[in-house]
Amino acid sequence: MDIIFVCTGNTCRSPMAEALFKSIAEREGLNVNVRSAGVFASPNGKATPHAVEALFEKHIALNHVSSPLTEELMESADLVLAMTHQHKQIIASQFGRYRDKVFTLKEYVTGSHGDVLDPFGGSIDIYKQTRDELEELLRQLAKQLKKDRR
């Protein structure tokens, strides 16, 4: 299964989700290909220093280069998980024919319509809060994918 996590600039939430989920999926024995992109990302940007630090505390390296969301990525994905409802709307307007595989992360995992906190410009504590929120959601995602695999 190919999963893409999407946020705005692909420097905070979606790369954190990608790195966290790769770690969780490996521990859980899930066969997934995980990537991330941004709806307004510039190519080849770096993850924010606070995002790197927040994951380093969990012993997860964040060696990331930002990538814009493209037609090619959308076509190859089985599941596209946006960080906010607004991201989902932008994706639907730009890539309408793929809308059936686009959800917010919270919508897909919990059925709720909430957004993942945007830490951009915030303190390291805000990044840790976002990391912890993502980690909990991604553990639930792994459980759901394992259950669906049966």
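Cβ from N, Cα, C; glycine included.
Every residue here is the original one, so none of the noted swaps is modelled.
Quick look at what Swiss-Prot lists:
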type     : residues                               : note
MUTAGEN  : Cys7 to Ser                            : Complete loss of phosphatase activity
ACT_SITE : Cys7                                   : active site, nucleophile
BINDING  : Thr8, Gly9, Asn10, Thr11, Cys12, Arg13 : substrate binding site
MUTAGEN  : Thr11 to Val                           : 18-fold reduction in p-Arg phosphatase activity and 11-fold increase in p-Tyr phosphatase activity
MUTAGEN  : Thr11 to Ile                           : 18-fold reduction in p-Arg phosphatase activity and 22-fold increase in p-Tyr phosphatase activity
MUTAGEN  : Arg13 to Lys                           : Completely loss of phosphatase activity
ACT_SITE : Arg13                                  : active site
MUTAGEN  : Asp118 to Ala                          : Completely loss of phosphatase activity
ACT_SITE : Asp118                                 : active site, proton donor/acceptor
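Taking the features listed in Swiss-Prot, we show where each one sits on the structure.
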{"residue": "Cys7", "record": "mutagenesis position", "Cβ within 10 Å": "28"}
{"residue": "Thr8", "record": "substrate binding site", "Cβ within 10 Å": "20"}
{"residue": "Gly9", "record": "substrate binding site", "Cβ within 10 Å": "20"}
{"residue": "Asn10", "record": "substrate binding site", "Cβ within 10 Å": "28"}
{"residue": "Thr11", "record": "mutagenesis position", "Cβ within 10 Å": "22"}
{"residue": "Cys12", "record": "substrate binding site", "Cβ within 10 Å": "29"}
{"residue": "Arg13", "record": "mutagenesis position", "Cβ within 10 Å": "32"}
{"residue": "Asp118", "record": "mutagenesis position", "Cβ within 10 Å": "16"}
Problem set entry | Residue pair Asn10 (substrate binding site), Asp118 (mutagenesis position) - Cα distance, angstrom, rounded | 11
Problem set entry | Remaining residues near the recorded substrate site, that is with C-beta within 8 Å of the centroid of the site residues Thr8, Gly9, Asn10, Thr11, Cys12, Arg13 | Cys7, Ser14, Pro15, Gly38, Ala41, Thr48, Ser66, Phe120
